[in-house]
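What Swiss-Prot records for this protein:
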ACT_SITE  Asp257  active site, proton acceptor
BINDING   Val140, Gly141, Lys142, Gly143, Ala144, Phe145, Gly146, Lys147, Val148, Lys163  ATP binding site
DOMAIN    134-389  domain 'Protein kinase'
DOMAIN    390-460  domain 'AGC-kinase C-terminal'
MUTAGEN   Cys94 to Arg  Binding to RBR1 substantially diminished
MUTAGEN   Lys163 to Arg  Activity substantially diminished
MUTAGEN   Thr449 to Asp  Phosphomimetic. No impact MRF1 phosphorylation activity
MUTAGEN   Thr449 to Ala  Abrogation of the phosphorylation. Reduced MRF1 phosphorylation activity
Amino acid sequence: MVSSQRPVPNKIQKQQYLSISPSNSVLKDDVELEFSDVFGPLPEEANDIAYDEPAVVYSRSHSLVGPCSLDSHSLKLTKLTLLETEDSIDLVECLEGESLKENDDFSGNDDSDNEKALEGDLVKVSGVVGIDDFEVMKVVGKGAFGKVYQVRKKETSEIYAMKVMRKDHIMEKNHAEYMKAERDILTKIDHPFIVQLKYSFQTKYRLYLVLDFINGGHLFFQLYHQGLFREDLARVYTAEIVSAVSHLHEKGIMHRDLKPENILMDTDGHVMLTDFGLAKEFEENTRSNSMCGTTEYMAPEIVRGKGHDKAADWWSVGILLYEMLTGKPPFLGSKGKIQQKIVKDKIKLPQFLSNEAHAILKGLLQKEPERRLGSGLSGAEEIKQHKWFKGINWKKLEAREVMPSFKPEVSGRQCIANFDKCWTDMSVLDSPASSPSSDPKANPFTNFTYVRPPPSFLHQSTTTL
């Protein structure tokens, strides 16, 4: 869990925050803003509620408020590689001449191979990408089950993000199905505003997801520094988010954890949706009964535990839009109070917003899901045709031809300036991991390995000669 020691804006910084607001009237009663007033409560422990799936209730992360500057950024690196060992320090200095072997899914039928894998020997599988193919550079994030690293693929020098998750922690939390679903869902997605999975594999102790490295920072990070977004900028960001969520729904996937921390920005300023740890595949006219998400962005039907469908994502999009336009979510307080407000309280819309912004927020933030914008037969088209999006050319937008007016400072593919120094200064050495069950049949992560096909296979066209 992220430490609760957060940099709190002082009075001068608060005044700077207020000065960029389009109207002083909306904030005149909030001159002495506290950090939690702007971004919601500090992290709390998730409570466990009995549902048909393990309850996963996140609190907001406040880890992206203090990046290193571009001027002081240094790319002086120690050559490191990834190593899986019985002692389970999986990131160690690479010793010259040392040979590493790769352990792919130990789910084969050969008992001798399974025994070797369980004894700590790593079995090399020809043509499959594994830990020995990557050189670690920096820590760029941390989650419930492990860390996220900036890595370089040795063969091509391409830069990626590698999400490393400890199996023992996953099993302790009973989250194996979530992790498998994340991997499976990522293999089915191909969209200009969604981070792509490039490779996945596993070793005895850990799971590995290798994804696009997006280094423009988080939407949350830019929102913190700008205070709030102008409507024209928020419109482009929201349109890109709507496009991404619409693609997921067309694929039969709910994201279920849409929030600024899960929306990255690329070097051109486009949004990139990430983190599918709570995503779920669904069938039309069916509901999920799990209690999951991040409290501030949960739809009322999730809080009530009455079952939810893809309409819950559109509520979260509405909360995101509200936060972009006003600087903070509509409901603040302790986790319990926020949940009560989500179910009972009306949302107050600031007067400085346009009538069109009021209309789309009211549509997305309907407490009854069947009345919510995007829940009708036309789905996302209902949102895309809303008058607030008048002027958005959706074909050009999805071709990445509509450029946001803000472009983050990025000095190159390796730049980590938009990541918090609390991560990038962190040691790349990981903590020990307990050994999983010695029974190969108990491994729930079979068929985890994946290599994304080249674009020519994903978008293959036939040519007549």
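Cβ coordinates come from backbone N, Cα and C, glycine included.
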Look up Val148 (ATP binding site) in the DSSP assignment and reduce it to helix, strand or coil.
strand
Distance [Cα-Cα, Å, rounded] between Lys142 (ATP binding site) and Lys163 (mutagenesis position):
9
Fewest Cβ neighbours within 10 Å, where candidates are the binding-site residues Val140, Ala144, Val148:
Ala144
Mind telling me which of the recorded positions Lys142, Lys163 has the densest Cβ neighbourhood, counting other Cβ atoms within 10 Å?
Lys163
Of the recorded positions Val140, Ala144, Gly146, Val148, Asp257, which sits closest to Lys163 (mutagenesis position) by Cα distance?
Val148
In three-state terms from DSSP, label the residue listed as 'active site, proton acceptor' for me.
coil
In this predicted model, what is the average pLDDT of the domain 'Protein kinase' (134-389)?
92
Cα-Cα, whole number of Å: Asp257 (active site, proton acceptor) versus Ala144 (ATP binding site)?
15
